[in-house]
Every structure is written in structure tokens, then in C-alpha cells.
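Engineer: These came from Swiss-Prot, pasted as-is:
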MUTAGEN   Ser106 to Ala  Abolishes phosphorylation in response to insulin but has no effect on cellular location
MUTAGEN   Lys599 to Arg  Reduces sumoylation. Abolishes sumoylation and nuclear localization; when associated with R-629
MUTAGEN   Lys629 to Arg  Reduces sumoylation. Abolishes sumoylation and nuclear localization; when associated with R-599
MUTAGEN   Asp712 to Ala or Glu  Abolishes phosphatidate phosphatase activity. No effect on interaction or coactivation with PPARA
MUTAGEN   Ile726 to Phe  Diminishes significantly the interaction and coactivation OF PPARA; when associated with F-727
MUTAGEN   Leu727 to Phe  Diminishes significantly the interaction and coactivation OF PPARA; when associated with F-726
VARIANT   Gly84 to Arg  In allele FLD2J; causes the fatty liver dystrophy phenotype (fld), characterized by neonatal fatty liver and hypertriglyceridemia that resolve at weaning and neuropathy affecting peripheral nerve in adulthood
Amino acid sequence: MNYVGQLAGQVFVTVKELYKGLNPATLSGCIDIIVIRQPNGSLQCSPFHVRFGKMGVLRSREKVVDIEINGESVDLHMKLGDNGEAFFVQETDNDQEIIPMYLATSPILSEGAARMESQLKRNSVDRIRCLDPTTAAQGLPPSDTPSTGSLGKKRRKRRRKAQLDNLKRDDNVNSSEDEDMFPIEMSSDEDTAPMDGSRTLPNDVPPFQDDIPKENFPSISTHPQSASYPSSDREWSPSPSSLVDCQRTPPHLAEGVLSSSCPLQSCHFHASESPSGSRPSTPKSDSELVSKSADRLTPKNNLEMLWLWGELPQAAKSSSPHKMKESSPLGSRKTPDKMNFQAIHSESSDTFSDQSPTMARGLLIHQSKAQTEMQFVNEEDLESLGAAAPPSPVAEELKAPYPNTAQSSSKTDSPSRKKDKRSRHLGADGVYLDDLTDMDPEVAALYFPKNGDPGGLPKQASDNGARSANQSPQSVGGSGIDSGVESTSDSLRDLPSIAISLCGGLSDHREITKDAFLEQAVSYQQFADNPAIIDDPNLVVKVGNKYYNWTTAAPLLLAMQAFQKPLPKATVESIMRDKMPKKGGRWWFSWRGRNATIKEESKPEQCLTGKGHNTGEQPAQLGLATRIKHESSSSDEEHAAAKPSGSSHLSLLSNVSYKKTLRLTSEQLKSLKLKNGPNDVVFSVTTQYQGTCRCEGTIYLWNWDDKVIISDIDGTITRSDTLGHILPTLGKDWTHQGIAKLYHKVSQNGYKFLYCSARAIGMADMTRGYLHWVNERGTVLPQGPLLLSPSSLFSALHREVIEKKPEKFKVQCLTDIKNLFFPNTEPFYAAFGNRPADVYSYKQVGVSLNRIFTVNPKGELVQEHAKTNISSYVRLCEVVDHVFPLLKRSHSCDFPCSDTFSNFTFWREPLPPFENQDMHSASA
């Protein structure tokens, strides 16, 4: 019985440890990276697929992933998305590059964020001190006003109670409309916990695990039930949070909650959150990525997360935009009780000085969620909305009465409820627009460049085709933009507006106006009746906000349609020099859009969105019933007139956009100082309570002319697919006999090994440990990159074990690896598998059929071109030099062509002369 008890205990402990390794909440992994040195010395790499589990980065200090290679830190960093994926941030200044929404992101912050926050704090304190004593006592921290701290505390408590009652009533009414809204619950420790900007860490919080100064970390509330844990890049991820009830809350409750959007660092300050939403948005576990709730009552669909090789995770698209449009027409939508408002930043610098903070308070920034539903509206609805909104300039619109603002903006903001969370750094009164104008110019220059594209506006609010990725509505919230979820309308919104007209004027000295273009616009029916219209010399093609002739526009449109990306800027300029007509020796427009102007349309039908020249319907973007349009001017004189007169104000514009990428450039790879062969790499994320979460992998530096052997794992190294996952973890040797010796001898002949399996990325550490564990009398498997599927655990297991279709992943992965070896078109010399699907995958990437081997559970090895020849790993090991000839000749006396010139062919005796007796007799 003692033996039985010990055996049961050992099995229990083993299964428990196995569950810890497979628990989706703690599942982290890294796929090995392959770097290929090209003939010209440049480097190319496979994608950096790194994923952190939920518990490992539950309360991350920043969403910054540090990288160590061979024990030394490198100057490159990755950023962490809300699905746990890590990615690099690539800066681009191509104003015509089309960046999908799920690839847009904000830059990785440096010390500039801390400097800006300190500047904003100083401005806020100075403003509070200038107020009357009662207001100052209410806004200052308790440490500054000890005598009036209790009074301000009681007032804040009454505010929260009133806000709680409103939110509870709204929650009962709209519970079916938005299940992610949660009411605020008050804590019994409200009177003992200071609810302002001066937060302190609790005594039981362990110290940080690194040497980073604590002032760079966001402070943590001492409130035991509603502590806030800000996430990275000063971006507070969307969480179930309270929204100010703009129709029921008195004006004084809405004051001081104006959120300020800082374009280049996405710094956000949000309203106070509920206890249930006090944590930041954390990476989704593998089970959550697959097992989405299907009983949603809202129009939004929580779709399965697709994570393909070489790409970032994005939601599957199942519903068409037209169905969304028909299901919820804008005109028949009932105005809900709770509203979110979006603060629109005008490019005109005088707007900030003309607005008073009182008129702008109460406007919550419109922050996107991880899965955003875009509302499509037709032009008739837009006309009706535009007619209802009185035409007025931007500054006058901001001074409009508050209820009117709520009414005009609610119709389009209500479908996409946003979740905001208030910053703990700015006290009780938030941040004002004056904080931006009073900021130190040196600090402001880090975030608000003076020139560039109008990126601070939503994409649909402008007619131009330029994309400023870091300034999209999803980017300002950080979490939404890094969540990896692509909106179902991205396929429409990412394409630039294209229109054609017979207005002419490209070769004249006059400029092409929008009215003139629309006057001669060509409809679809006209173009269908007369396709030869493209030969008309007066034809003008409008791509975004730029005008071309057909000869110039044709390659641009072809590249966008075929490759979903624009031509390089140098190529476009070369085409324009050859094909575009000249205007008085000067180009007809400035390529970089330096002469872009902002025109405020006063017509009601143009207050909301443009129409008539867009080929597809675009989602309506309303901002205080004001439509700010960007049109391209074509003269330097207009550009000079459009410059703001005052240079002291800040311009929220930038022509630099940021996008996610999983690959590094050749220069970045060279900066890693990799050595030939394997290089250990560690990806780490610092957390406030769990310390540092690490994810280990290997970077392999190979040459373009190396020969690679592909090997499957499940069923090829192990004896079966299913038991190969379980039995080795329990300590049972479930490996084919002789495979370690065979692979070792093949590697000694100069071949590289690549282990490719359709297992999930979360099983990387377990699989890598198994490959290191295989040992046959002192002989181990050769080192090689481990390539796994970046998809979730359960989807990978379902594809590998249940569907038995691993070729879906393998073909995509191996094709990408093969392309890295160019100009070597056949880098894969041989391959080992166990199923017909493996044979199909290997044939697709160019492996010769006579060097594809499959093994069955009995250990019988079959060569595909001669299936009757049944062998084994042990027998193949005996003739390894014939099947896998030696590549490294330094220790060999054989000639390169061993079948023609070798020791045997040189020393063998010549054949005796042979005479054909029949021929001799016939001749006689």
C-alpha cells in the first residue's frame, strides 16, 4: 500500500505540474527566430512571435518588453498588446501608406512621458492655487490642505454617491444594450483612503524587482477594493468603468473630467472606475481567445481570434458591413440615456485660446474598446443630421449649450460604447486644455510637432488618403489599438477615397477645386457605358486628396489593389516626373502635404461627412456637429496664408505614424551582434507584484547556402501524436528508437535541423524541454530552431490532433522560411514526417520526393518515392553518409563529386577488355 500511495502521490504531483504548464492563464511562449545572412551581407529574419500569459503580465509596469541576447541587454524593445503578443513599433513617414487598424499603434515611450506629466501636475496645482480658498481646498491634496481635507472628501463622496445612483438606474435600463457597463460600488473604507492624486503604495506591497526609479511608475491607490493598476506607455487600458451621465448629472459633476489626448504618446486621463474594472485590460488567455461568448445581446460579435504565422492576432470577420447597416439604421435609433463625447482638436491654434475651460469640461475622450463596432450610415441620414446641426465655426460649436452637444453627438457615438479609466496622477479635477498651452515648449515639442498631417482627427473625418496610424481613434487609448482586434469595417476604411472627373486642369496654371472636380465627376454608369473615358485628356483621378492623370494613377491604384500597400515615395515621384504635366516649371502640389490647409465647411450637408466623390460608404464620425476637412492646396502662397499666426499655441499634428511589425530590418539585426549558430534570447516584462515575467527562446544565425533538414515532432520523434504530448511529461520515454543517433550523424555532416510542429506557441517551453530531454545513451538531438503555431492552445490541438490538418500552418510557415534563403531556392534538403499531410507540406516547399521520409507508430521508415522500401531510423543511420553526403570537406579525403571521383573510383582496378564474339564473327 505504501508503494501504491507513493505512486499515486507522484502521479498527482506530475499532473499538477503539467496543468500549471498548460494553464492558459499562465501560458507564455516564444517561437525561435531564424536570421539568414544574404550574399551581400544583409540579414533577413523570421517573425518574432512572443506571447505572454495573462497572470504573468497581470499588472505590468509598462507594456515594454525588454530583450537580452546572450546575457546582454540590447537597445531594441518590443511592446505588449492586449492579447499578450509582443511586437516591434516601426516608425513610418509615408503619408500614403495604408496601415490597417489592427496594425496601428502608438510609440514606445521614453523619459519624455514623465517630464510631461510633471509639467501638467505643476500647471494644475498653479491653477488651483489661483482659485478661491473653497475650490482650492477641494482640489488640493490632503497634504496641502490639512484643515479643509475632510470637507473636500465629503464633497467627493457625495458626488460619487450621486453618480452611483445615476449609473445604477442606467444599468438597469441598458443592461441588455451594453453588458460591459458596470456600476460603481462604494467601499466601506472611503473615509480612510484619500481619493486624490497623492497616492501612496500600501505597506504590504513588495518592492520592485528591478533598478528602475519608482517615480517612473504609476502610483497605486491604497483603496483595497478599487485599486487601479495602470498599464504601459502611460496608456490606461479600457476597462469596465463609469461614464458620466451627461443628461442627468448636474453641470458641477461633469466639471474637471476633460480628457486630453497627446498624439505621440497617447497619454490619457479618464473618469473614475468601478471596483470590478479597476484592473487594466490584461492579455487574453488562450481559452478566452477561442471560447468567446456567443450569447451577446449587443450588435457586436466576439469573434474567434486568428493568429497566423508572420501576422498579429486579429478577429475573424463574419458579418458584412451591409448587414450591420440594415440592422441598425441611424435614423430610427433611439437616443440612449448615457452618452460619450469626443473632444475634437482643431488644427487652428486660436481655437485653444478662444475656448474657456468651463465650456470644454465634461467632455470625455472617445476611447476605443478592444473590439469596436463601426456604424455605417447612408448619405440621406447624414444629410438629415447635417441639416439639424446649425452651421457655425469650430470655436462657436465648442461654446454651444451642453444639451445640444449631447444630442448632436449621441447618434453616432452610442453604437460604440467606450470604457475609460481616470488617471490617478492628476487629482480630482483632471486636466484642462490650458495645461497644454502653458506647457514648457521643450516638453511640448516631444509630443506636438509643428508640422505634419492632421493625425489627431479620426480617419473618416478627412478626405485625404494619408494615414496617421498613431493618431487613429483606437490609438489614443493604447489598449484598444494594441488589442490586435480588427474592426469589421477596416477593409473599407483603410482604402483611400478614389474618384474620377473630367474637370481637367492638370496642365493649366489654375488650381483644381473640389467644386470643379465634383461638377464634372464621372458616375459608375457613365464609366460603364464608356470605358474609353480613361483616354480623355481631361480625365483627373483623385486618390485621397491628390489629383493625378490616368497614366500616373494607374500604377498607384494597381499596387493598392494587388498588394494592399502604396508604391514607395521615390517610385511615385519618378512616375510623376515622367507622366505628370508640369505647371510653369513647378510641381502642381507639394508631395509631403506641407501646404495642407483646414477649411471649415459651413454648409449643413457638409458638417458631417463628404459625399459624392467616395466610392464606398464610410462610417460617420461626428465631433460636436463639426466637420473638419483636409484639402490639399496647390500653391505656396495658400500655404503661407494657412499658417497660424501665433506660434505659442500647440499644433496637434504629426506626419509620423507608427505601426506594429514582427520583423526587424537588416540594420537592426546587425545591431544585435549575433554570432553564428544559436544565440540565447530572453524577453521580459516587469510587473509590479509578480516581478519580472521572462520568456526564453533562441535566435539562429545561418547562411543563405546552408542545407536544412525539416523534422516534425509529434509522431515523428515521438511514437504517436496524442500520447506524445502526455507520456514524455510523465517521464515515459515515448521516442522512436535510433532517431537521436540518426539526427546527430546528419548534423555532423553539415546539415541544419529545423523542428516544425503545429503545436501552439504556449507549448514552446514544454516542447523545447522535451527536445533537450531526448537522450539515447549519451546522444542527444541536434540543436535547431523550434517553429510552432502562434495560434491559441486549443485551436492548435484541435487542428493537430482532432482535424489532423497541420499542413495549414506548416505550408505557410515553411514557405516563409524558404523565402529567407533567396537566392537559394532549395534550402530544404530532406524532411521527416509521419502523415500524408506532412508529405504534402514538404512537397509544397520544394523538398525532393526521394528525400521525404515518413514513419509509422511501429517505427517503420518509408521513403516516399519507393514506398515498398521499408526501413527504420537505425538502418538509415548505417547508410547516413550515402543519403546525406558530407557537406564539410575539411576532414575528408573524398572529392566533392564522390559518386564520380572518390577513393573507390580512383583505386579500383580497370575492367578487363571485352570483345563481343557475335560482332566479331558477323564481321568475318
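Every residue, even glycine, has its Cβ placed from backbone N, Cα and C.
Here the original residues are kept at every noted site.
Give me the local environment of each listed feature.
Structural biologist: The 10 Å shell around the Cβ of Ser106 (mutagenesis position) contains 31 further Cβ atoms across the protein chains shown.
DSSP assigns Asp712 (mutagenesis position) to coil in the three-state reduction, outside any helix or strand.
Packing around Gly84 (variant position) is summarised by its Cβ count: 27 other Cβ atoms lie within 10 angstroms of its Cβ, all protein chains included. In three-state terms derived from DSSP, Gly84 (variant position) belongs to neither a helical nor a strand segment and is classed as coil.
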